[in-house]
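What Swiss-Prot says about this protein:
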BINDING   His223, His227, Glu262  Zn(2+) binding site
ACT_SITE  Glu224  active site, proton acceptor
MUTAGEN   Tyr366 to Phe  About wild-type KM for SNAP25, 35-fold decrease in kcat, no effect on Zn(2+) binding
MUTAGEN   Phe953 to Gly  Whole toxin has 50-fold reduction in toxicity, almost no binding of RBD to neurons
MUTAGEN   Phe953 to Arg  Whole toxin is non-toxic, almost no binding of RBD to neurons
MUTAGEN   Asp1037 to Ala or Asn  Decreased binding of NTNHA by RBD at pH 7.5
MUTAGEN   His1064 to Gly or Arg  Whole toxin has reduced toxicity, dramatically reduced binding of RBD to neurons
BINDING   Tyr1117, Glu1203  ganglioside GT1b (d18:1(4E)) binding site
MUTAGEN   Asp1118 to Ala  Decreased binding of NTNHA by RBD at pH 7.5
MUTAGEN   His1253 to Trp  Heavy chain has very strongly reduced binding to synaptosomes, binds much less GT1b. RBD protects against neurotoxin less well than wild-type
MUTAGEN   Gly1292 to Gln  Whole toxin has very strongly reduced toxicity, almost no binding of RBD to neurons
MUTAGEN   Arg1294 to Ala  Decreased binding of RBD to SV2C, substantial binding to neurons
Amino acid sequence: MPFVNKQFNYKDPVNGVDIAYIKIPNVGQMQPVKAFKIHNKIWVIPERDTFTNPEEGDLNPPPEAKQVPVSYYDSTYLSTDNEKDNYLKGVTKLFERIYSTDLGRMLLTSIVRGIPFWGGSTIDTELKVIDTNCINVIQPDGSYRSEELNLVIIGPSADIIQFECKSFGHEVLNLTRNGYGSTQYIRFSPDFTFGFEESLEVDTNPLLGAGKFATDPAVTLAHELIHAGHRLYGIAINPNRVFKVNTNAYYEMSGLEVSFEELRTFGGHDAKFIDSLQENEFRLYYYNKFKDIASTLNKAKSIVGTTASLQYMKNVFKEKYLLSEDTSGKFSVDKLKFDKLYKMLTEIYTEDNFVKFFKVLNRKTYLNFDKAVFKINIVPKVNYTIYDGFNLRNTNLAANFNGQNTEINNMNFTKLKNFTGLFEFYKLLCVRGIITSKTKSLDKGYNKALNDLCIKVNNWDLFFSPSEDNFTNDLNKGEEITSDTNIEAAEENISLDLIQQYYLTFNFDNEPENISIENLSSDIIGQLELMPNIERFPNGKKYELDKYTMFHYLRAQEFEHGKSRIALTNSVNEALLNPSRVYTFFSSDYVKKVNKATEAAMFLGWVEQLVYDFTDETSEVSTTDKIADITIIIPYIGPALNIGNMLYKDDFVGALIFSGAVILLEFIPEIAIPVLGTFALVSYIANKVLTVQTIDNALSKRNEKWDEVYKYIVTNWLAKVNTQIDLIRKKMKEALENQAEATKAIINYQYNQYTEEEKNNINFNIDDLSSKLNESINKAMININKFLNQCSVSYLMNSMIPYGVKRLEDFDASLKDALLKYIYDNRGTLIGQVDRLKDKVNNTLSTDIPFQLSKYVDNQRLLSTFTEYIKNIINTSILNLRYESNHLIDLSRYASKINIGSKVNFDPIDKNQIQLFNLESSKIEVILKNAIVYNSMYENFSTSFWIRIPKYFNSISLNNEYTIINCMENNSGWKVSLNYGEIIWTLQDTQEIKQRVVFKYSQMINISDYINRWIFVTITNNRLNNSKIYINGRLIDQKPISNLGNIHASNNIMFKLDGCRDTHRYIWIKYFNLFDKELNEKEIKDLYDNQSNSGILKDFWGDYLQYDKPYYMLNLYDPNKYVDVNNVGIRGYMYLKGPRGSVMTTNIYLNSSLYRGTKFIIKKYASGNKDNIVRNNDRVYINVVVKNKEYRLATNASQAGVEKILSALEIPDVGNLSQVVVMKSKNDQGITNKCKMNLQDNNGNDIGFIGFHQFNNIAKLVASNWYNRQIERSSRTLGCSWEFIPVDDGWGERPL
């Protein structure tokens, strides 16, 4: 069903219903205008907006410049009936295009449902419409009626391309941000759109981005509709809350104030400019405003000015605000419902998300100050369709977004070149002491009268330099921790899957009816929306500098197109002072070739050689092994843009190696993270439960603190670093285009010197030349993008994250002391729990929380680069064993030869997992290239691998050290060996002096983190310092090795159990790496994090969790109990029963029994999963095994209370009961493998995580939404954390 009621024509006669002359609220009397009601609550007025504000009634250009990148004025636009008809059809077509997507249908339904609150009465027990949320509709007989509405689309005012969402009403700013909302007016035109450079973002396809692209006008209208949604629901951010820029330097934009509302509406990583502390402030503010509205509805006893009933209007606002209603009719705000509505309005509805649904190209940031504007006509289907936009299917316009490419689809786009009233703000950058004879003209920004060379730089081409005032820093505030301290739920990233979940649960029914309203005054007088005062900055401000800038270098590459000959030069001075010279950063050989005149007979060969050389110059890259996280360097960026202000441009590669990515930044960001605020722990005398809960809450709040700091750093990085990198990206594209233009001009000049007869013998096409040069530029931009992205991520990871981690580690140390003292002070209350709680505190606070960029941004380009950053650590590996293409191979650049014995076993699920037995034929030999055989006294090196060591079962293993990895020759080298409860690293020099570093673990422990479980081992060796062993990213032991002499290792590495007395012994090993450097702690943690494969769920041992495999269950909150079934059927329940009991062999091991209780089997919900591996967010069923028969885990979601008791049901009896579980992998990177199971109802709504709740001292399994509110990353304390235990030979327990 279409969104627009019917097809309208502007000349259709008025009927007083959906075609009528109307009066809208304004600041004075107005003449009625013809309007069209395209849907309930939504009208379109195909007129220029000269009536909402009399001060804006003049359509001519203003006398002074506006502080915007570009303005366009044409007083004749939209003055004829044909133009108005085309406008009407264009707007309705865009509404249908938006409505055709799932996201658009949700947004438009929200807008129709978003009736402004009836708060127009001065009596608090009375509901009354606010008159400025109404229009007067003129009837055919001349009378009028008043009608409430939500949205009006109006033509633009004087500036045709200034699209905006505005409103009128009493104290209008409060209405749009106090929860009430007010009627919205959008100034918009479907006949104009904006350009952007997509090649700045393209990473892989040189065919994409061959020119300028045009924005789909549906995206532009959707952006304004999102604003309307915020304002109708009264959650718009105060326009005074803006993102400011500094203005004190020549390279910074002046006067730019981007409102938080715009950043939030755009979405993507721009929304991350608003730091989390401020976003939490907004959310809490509007939550309280919604509670005020619920309170007002509860007080209301009557309604006036309408024939609608009070109860009907209450129900309208109940639907709008998703209020809860109890049996007495009292309304309240449910926090979960509010959070869902607020998330939908502010994070689901964004421009960035609409781009994904429209499947179009779009600007990548709101801070896109491209000045290209195009005239378009979207009404004909041959130009634009509802489903495809410009990229028409079954045509050449469908591929590579060619329909939006303004050069390929040039018939659809008319670029506005001669702007009426094109105002630009600029700065004048002058370098002192330059002799200016024969300089370029003053019109180009050069001062001929002074001994200063001045260039004019547009304000919007300068660096975006955010002010420190933008970043809230309340991290130093202390906090009181109690037993009921609120733990914030971890935020869920916005994904297409999440949006689809919102769509599936969205209620599209119950669209509000038209309500009869008593006639208001014939002229509804509104109050103008006051806009914030933007500080104005002087235009043309002059800055006197003593050196050239990036902008001088770019200007030196420009020239005036004409009939005169130009020539390239490698001298910036010469190019700036001589109008016929153009600066190039290409080689002197290229300069000689391009400047050399050629005869006609040689012309085509000359051109072909120049194109080849141009491609060769732009393709230049350098590589270095000195920087692990930057794999390629574009050496000409320095001389192209004067990076480093001339100091480093002649050796840009050397400067980057010496200084790092910081040399790219014009201004170095400062991150002011104070000493983090401490926690004040509240004591509870003689109350064990509340005391333990307080400790748990402190640890969870600690995790929140890490999250806050990481978010704060990412916000600073995006705003302060990434924006600078993006400007360099843009300027490099301009620089390459300048070189192409100069090359073309020289070639074209030479061609025009020939006689007509000579030209006739030359088959030369300037357009073909342009295409070839543009293709070279776009290929070059792929490398430039990769390099700049790597630099940006490198700066984040090496200069910003470590600073935050140091602050957090200091905080952890302080909290650890406070918690241990708290436990000691309350030891009398915590009888039987003291040691367990001390261990929990020590373990939790001695482990850093790894940084994961994907938690904080969803920009795929940056996330891809972050992943590459992690992989680049592997690139320093000189041996990297992986199983690929049915072979075990060395992925390092050395490709070492590998020999595999006949008794080596590769796990069938993950073939990187290699099993070695205590057999002569169970071995792997790696033959190293001579270049990497270790033979040194000083060179550092490291190794890392994962290992799973089965339990030692008998006394034959005591005091039996045996080698598993050996690189010794002539009693010199290194090896890894095992002993009962030990992993041992040995270094030995040629004089047989040795050093050992050991990790020890115990087998006399209830539940071990190490026995038969995958362990990540890293050993680093600094030859002038220590050898260190890390387990799961944590430093365990270190010993000095500076006393060792030359170590000459073997040229092969043998993986084999050598010297083991137990003939049944075996080990598992995977991901072996050898590095020719000492890995630092951050690199070890990054490597650990990457190799943990957090997107795949793991079982108790660390293997991949699988479908259709039986598992015993371990609850991490109460690990001494197991799951049992009271009875099957809907009246039965499952519960935790204990204790587990023990398995033991005297003096060898003493452990809890793991194979106890009811087994769970994970079953596929859909057939899309092909490899039988359970992944994060998989939707599954859980079967439970009772007396060798499988039953389905399910619940009745209509049970009273938050906790829904789970039952084991016959599978055919499940029916409509809730049984779908979403599997969650906790990305804690710890030595345990926590899983969480989120049960959902049949509509996809969360019922809650599966845990347990005490009912009459019985710990029954439940699905509880309490967990969803309380859960926090890395928590080991909540009852919804589980581990799946399969039977495994390495544990040695007989299953019951």
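Glycine too: its Cβ is placed from the backbone N, Cα and C atoms.
What you see is the original sequence, not a version with the noted changes.
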Euclidean distance between Cα atoms of His227 (Zn(2+) binding site) and Tyr366 (mutagenesis position), Å: 14
Env. residues of Zn(2+) site, Cβ within 8 Å of mean position of His223, His227, Glu262 Cβ: Cys165, Glu224, Ile226, Glu261, Thr265, Phe266, Glu351
Proximal residue to Phe953 (mutagenesis position) among recorded positions Glu262, Asp1037, His1064, Asp1118, Arg1294 (C-alpha distance): His1064
Lowest local Cβ density (other Cβ within 10 Å) among recorded positions: Glu262, Asp1118, Glu1203: Asp1118
Three-class DSSP secondary structure - Glu224 (active site, proton acceptor): helix
Alpha-carbon spacing, Arg1294 (mutagenesis position) to Tyr1117 (ganglioside GT1b (d18:1(4E)) binding site), which is rounded to whole Å: 25
CB within-chain contacts under 8 A for the residue listed as 'active site, proton acceptor', separation at least 6: Phe163, Glu164, Cys165, Ile186, Phe188
Nearest recorded site to Glu262 (Zn(2+) binding site) by CA-CA distance, among recorded positions Asp1037, Tyr1117, Glu1203: Glu1203
Between His1253 (mutagenesis position) and His227 (Zn(2+) binding site): CA-CA distance (Å): 44
Among His223, His1253, Gly1292, which are recorded as recorded positions, the nearest neighbour of Glu1203 (ganglioside GT1b (d18:1(4E)) binding site) by Cα: His1253
For the mutagenesis positions Tyr366, Phe953, the one whose C-beta sees the most other C-beta atoms within 10 angstroms: Tyr366
Other CB atoms within 10 A, centred on Asp1037 (mutagenesis position): 17
Among His223, His227, His1064, the one of these recorded positions whose Cβ has the fewest neighbouring Cβ atoms within 10 Å: His1064
Distance [Cα-Cα, Å, rounded] between His1064 (mutagenesis position) and Tyr1117 (ganglioside GT1b (d18:1(4E)) binding site): 35
Count of other CB atoms lying within 10 Å of the CB belonging to Arg1294 (mutagenesis position): 8
Nearest of the mutagenesis positions (Asp1037, Asp1118, His1253) to Gly1292 (mutagenesis position) - Cα to Cα: Asp1118
Per DSSP, three-state class assigned to Glu1203 (ganglioside GT1b (d18:1(4E)) binding site): strand
Three-state secondary structure, which DSSP defines for His1253 (mutagenesis position): strand
Tyr1117 (ganglioside GT1b (d18:1(4E)) binding site) and His1253 (mutagenesis position), distance between Cα atoms, whole Å: 12
Asp1037 (mutagenesis position) versus Asp1118 (mutagenesis position) - Cα distance in angstrom: 31
For Glu262 (Zn(2+) binding site), the three-state class that DSSP assigns: helix
